[in-house]
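A short write-up of the structure that comes next.
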Amino acid sequence: MASDEGKLFVGGLSFDTNEQALEQVFSKYGQISEVVVVKDRETQRSRGFGFVTFENIDDAKDAMMAMNGKSVDGRQIRVDQAGKSSDNRSRGYRGGSAGGRGFFRGGRSRGRGFSRGGGDRGYGGGRFESRSGGYGGSRDYYASRSQGGSYGYRSSGGSYRDSYDSYATHNE
């Protein structure tokens with residue numbers, strides 16, 4: 001991970017900007033170990049962003065502060081730490097998995113609704129859950145409901161126990 005510390009994401013590039021142009025602009029801030037302009041796999045045209053990796057993290061920080069918002073080949077560029085940018089993206093994905101937690105809560109209330117014979121109550125819980133669950137949570141919830149409802153939930157619990165028991169036997 002230490003090798004990515006001096007790596008900068010450079011976005012908003014002109015499609016005409018190449019590695020040499022980026023290196024020329026950024027090299028005044030310090031020793032550069034790598035410059036990559038990301039290209040489309042089929043057309044080999046620039047996709048409008050790239051990465052500049054500095055040998056020294058302090059040089060990278062100086063370059064980021066100085067170059068963010070500046071113009072290169074007629075386009076205003078955005079410069080950010082490469083690691084920070086991908087952290088934000090992965091945090092977004094993890095946030096999407098909150099739908100899984102929503103399903104678990106929905107599963108419990110559905111069980112309660114089922115034992116009282118209140119199918120509508122379970123459905124209402126689903127609607128409330130989808131509102132609080134946020135993105136994609138409702139889709140997961142309804143897809144899971146359609147795959148067997150409470151019985152599916154219980155039987156998967158049984159199969160988990162079965163596989164656990166067989167695992168324990170093999171272990172001894």
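Every residue, even glycine, has its Cβ placed from backbone N, Cα and C.
Look at Swiss-Prot and you will find 6-84 tagged as domain 'RRM', backed by sequence analysis. Counting residue by residue with DSSP, the domain 'RRM' (6-84) contains 25 helix, 30 strand, 24 coil.
Annotation of the published mutagenesis Arg94 to Lys in Swiss-Prot: Inhibits stress granules localization and translational repression; the original residue is retained in the structure shown.
Experimental mutagenesis at this site is recorded by Swiss-Prot as Arg101 to Lys, annotated: Inhibits translational repression.
Quoting Swiss-Prot on the mutagenesis of Arg105 to Lys: Inhibits stress granules localization and translational repression.
Here Swiss-Prot describes Arg108 to Lys as a published mutagenesis experiment; the accompanying note says: Inhibits translational repression.
Arg116 to Lys appears in Swiss-Prot as a published mutagenesis result, with the remark: Inhibits stress granules localization and translational repression.
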Checklist outcome for this item: Mean per-residue pLDDT in the domain 'RRM' (6-84) works out to 96
